[in-house]
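Engineer: The following feature annotations were taken from Swiss-Prot:
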type	residues	note
BINDING	11-18, 61-65, 120-123	GTP binding site
MUTAGEN	THR38 to Ala	Loss of function
Amino acid sequence: MGKGCKVVVCGLLSVGKTAILEQLLYGNHTIGMEDCETMEDVYMASVETDRGVKEQLHLYDTRGLQEGVELPKHYFSFADGFVLVYSVNNLESFQRVELLKKEIDKFKDKKEVAIVVLGNKIDLSEQRQVDAEVAQQWAKSEKVRLWEVTVTDRKTLIEPFTLLASKLSQPQSKSSFPLPGRKNKGNSNSEN
């Protein structure tokens with residue numbers, strides 16, 4: 001099991017961040033339940049990666065963002081990964097996800113950071129404001145994976161979190177510094 005990765009789940013108010021986590025982890029979200037504003041919760045999850053390794057995730061369920069309110073900066077400094085959530089029936093929520101991605105890039109200084117994007121509430125397709133193709137094109141241009149999901153179908157939630165855990169548990173790339181006792185490649189030592 002890995003060291004435990006910190007994942008920040010963020011998006012506008014009422015896009016379903018808490019519902020996604022509750023359904024994914026406990027399978028107990030009730031559709032039509034009245035929204036309660038989240039201050040901040042931390043969920044612990046053990047997620048199996050695509051390599052069969054279990055990765056411990058600390059999922060930070062953030063307070064829903066509102067107009068003019070930014071994600072507190074401390075999240076950018078400690079997060080190993082992000083889940084950006086928008087609602088397919090709320091264009092403003094998608095636009096906020098676009099801004100959040102830019103903020104992550106700025107604060108992480110373009111360092112490799114695991115990000116997945118979830119377009120929630122696909123069961124409300126008759127109220128759709130975010131075109132699926134436009135969202136996928138944006139995700140492709142930003143080099144992030146995007147899934148459209150619904151808390152009414154728990155299976156739609158599993159793959160994004162499996163991929164995220166897999167990205168977070170990838171072995172560190174090899175050091176570019178020579179290790180003691182090893183010869184450098186391309187450095188022939190003819191004096192021996």
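Numbering starts at 1 and runs along the chain as it is shown here.
Using N, Cα and C of the backbone, Cβ positions are placed for all residues, glycine too.
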Engineer: Using DSSP reduced to three states, classify LYS17 (GTP binding site) as helix, strand or coil.
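Structural biologist: Going by the DSSP assignment, LYS17 (GTP binding site) falls within a helical segment, counted as helix.
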Engineer: Let me check the 10 A CB neighbour count of GLY11 (GTP binding site). How many other CB atoms are there?
Structural biologist: 27
Engineer: Can you tell me the three-state DSSP label for THR62 (GTP binding site)?
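Structural biologist: The residue in question, THR62 (GTP binding site), is strand (DSSP, three-state).
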Engineer: What is the Cβ neighbour count of LEU65 (GTP binding site) at a 10 Å cut-off, with all protein chains included?
Structural biologist: 19
Engineer: Given the binding-site residues SER14, THR62, which one's Cβ is surrounded by the fewest other Cβ atoms within 10 Å?
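Structural biologist: With the binding-site residues SER14, THR62, fewest surrounding Cβ atoms within 10 Å: SER14.
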Engineer: Based on Cβ atoms within 10 Å, give me the single least packed residue among the binding-site residues LYS17, ILE122.
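Structural biologist: It is ILE122 that, of the binding-site residues LYS17, ILE122, has the fewest other Cβ atoms within 10 Å.
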Engineer: Per DSSP, to which secondary structure element type does GLY11 (GTP binding site) belong, with helix, strand and coil as the options?
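Structural biologist: The three-state answer is strand.
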